[in-house]
Amino acid sequence: MSIQVEHPAGGYKKLFETVEELSSPLTAHVTGRIPLWLTGSLLRCGPGLFEVGSEPFYHLFDGQALLHKFDFKEGHVTYHRRFIRTDAYVRAMTEKRIVITEFGTCAFPDPCKNIFSRFFSYFRGVEVTDNALVNVYPVGEDYYACTETNFITKINPETLETIKQVDLCNYVSVNGATAHPHIENDGTVYNIGNCFGKNFSIAYNIVKIPPLQADKEDPISKSEVVVQFPCSDRFKPSYVHSFGLTPNYIVFVETPVKINLLKFLSSWSLWGANYMDCFESNETMGVWLHIADKKRKKYLNNKYRTSSFNLFHHINTYEDNEFLIVDLCCWKGFEFVYNYLYLANLRENWEEVKKNARKAPQPEVRRYVLPLNIDKADTGKNLVTLPNTTATATLRSDETIWLEPEVLFSGPRQAFEFPQINYQKSGGKPYTYAYGLGLNHFVPDRLCKLNVKTKETWVWQEPDSYPSEPIFVSHPDALEEDDGVVLSVVVSPGAGQKPAYLLILNAKDLSEVARAEVEINIPVTFHGLFKKS
């Protein structure tokens, strides 16, 4: 996909530095020519505060949520950012310490409370973070920033002001929800979260939020659970970051990375555990893939199995005759990749960064093909009859269907991650192109385009430049799937460069169209969207 480059200067460390919010937008300096049709806002979420006073956050997913916005109008660009006023942030600023436990950082006990006060706080339940640093998405006419708990935060996409916290538990039965909901073209939102099912065992609920109706009531108040997936382990749900959706099916991939709920509930308050302390890997289960009939709201008991991998991001899922095509950004093995994303590791000098990454699960882009009709299938025979794929599915004597993938891209310690597609046109449908952030030993140093049919790749890469997830924006008069541009926030600490810029690439060949430079550093961002004017 690209020549593996070295980063001895360690410029990637700028991604993990605390910054201040802005009181008003900055005007960016544009080089090149921004298409006049590109009007709207790029909204992105990520951590912006990596310590509170003398207390540091330890994990990549701990820093307090910073909401970013690049506005595009008539060829000009402005940049703005504000910290999201979550409970976690407001209380930390008020008490000048970390008050709510984050993903990999324990909250320090309140020095004003004695041991009995802290003990009795255990019986009031676990205090879950609302630190909405992962993504932002629309619901009806509103926009919400989110993490992966039951809390989402309504924000104003124009001013970046925080409006209110919303607890999803008040509307549906979920303990949390992913930061990667699917949004259909009519505005319907689908998401997944674990829940307590029958006999107090764990299950996974698919939640549907309808589009805005004529009564203008908040669509979240009309949320409903439409189907439930079983869990392979009664008390240990798998970590779920995304799922697949087509017009007729829902796909859930259950990985061996598990949350030990007994540890979560018993040791959290008393022993100072954090979220990362409660993860463990099931070394023998492999991966279970589940499907449900979306229209009939029915779980289909096809038992798809394959070897172990970590999964964070689905690229796309679609139907092809009597098969489901599931394209995934995988990490080989059962060990949790997040174990390697502590800030101490990511801030190491380059040789240490590489050394740590060599121990981690290795990335691979894979295509799995799931046969839907297995009623009359022969045991031991490959059920995949589609041309142009090497993926296989074999029915075993225990009625499980063993899947072997087709590899779409693989490079040693070279990940194609944070995938994006022309979602409005191709989400849940056959497609050709995916865009991704290239990770070099976990350091983001290139932008990539992948033809999933031919495996041809294109790359944008510059020295001492660290881009973000690419966001595809379609041309308003597009005739082809890749007619449009790709947007990415690039941190550029190298000599002679501005600290950061918004990069605009031609989506066909990743050639540069324009860039909009700012005079301040921009820390790492995870996910976001383009909101058209």
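Placement of Cβ uses the backbone N, Cα and C atoms for every residue, glycine included.
Where a substitution is noted, the model still shows the residue that was there originally.
Annotated features in Swiss-Prot:
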BINDING   H180, H241, H313, H527  Fe cation binding site
MUTAGEN   H180 to A  Loss of enzymatic activity
MUTAGEN   C231 to S  Does not affect isomerization activity
MUTAGEN   H241 to A  Loss of isomerohydrolase activity
MUTAGEN   C329 to S  Decreasing protein levels. isomerohydrolase activity
MUTAGEN   C330 to T  Does not affect isomerohydrolase activity
MUTAGEN   E417 to A  Loss of enzymatic isomerohydrolase
MUTAGEN   D477 to G, E or N  Does not affect isomerohydrolase activity
MUTAGEN   H527 to A  Loss of isomerohydrolase activity
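Overlay of Swiss-Prot annotations on the structure.
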residue: H180; record: mutagenesis position; DSSP class: coil
residue: C231; record: mutagenesis position; DSSP class: coil
residue: H241; record: mutagenesis position; DSSP class: coil
residue: H313; record: Fe cation binding site; DSSP class: strand
residue: C329; record: mutagenesis position; DSSP class: strand
residue: E417; record: mutagenesis position; DSSP class: strand
residue: D477; record: mutagenesis position; DSSP class: coil
residue: H527; record: mutagenesis position; DSSP class: strand
Between E417 (mutagenesis position) and H527 (mutagenesis position): CA-CA distance (Å): 12
Non-site residues, in chain order, whose CB comes within 8 A of the mean position of the CB atoms of H180, H241, H313, H527 at Fe cation: V134, N135, T178, A179, S242, F312, H314, F418
Mutagenesis positions listed as E417, D477, least Cβ neighbours within 10 Å: D477
Neighbour count (Cβ, 10 Å) for H180 (mutagenesis position): 20
Residue from H313, C329, E417, D477 whose C-alpha is spatially nearest that of C231 (mutagenesis position), among the recorded positions: H313
Integer Å distance between the CA atoms belonging to C330 (mutagenesis position) and D477 (mutagenesis position): 34
Those recorded positions of H180, H241, H313, C329, C330 having Cα within 10 angstroms of E417 (mutagenesis position): H313, C329, C330
Set of same-chain residues at least 6 away whose C-beta sits under 8 angstroms from H313 (Fe cation binding site): H180, H241, S242, L328, C329, E417, F418, P419
Mutagenesis positions (H241, H527), the one with most neighbouring Cβ atoms at 10 Å: H527
Mutagenesis positions compared (C231, C329, C330) - the one with the fewest other Cβ atoms within 10 Å: C231
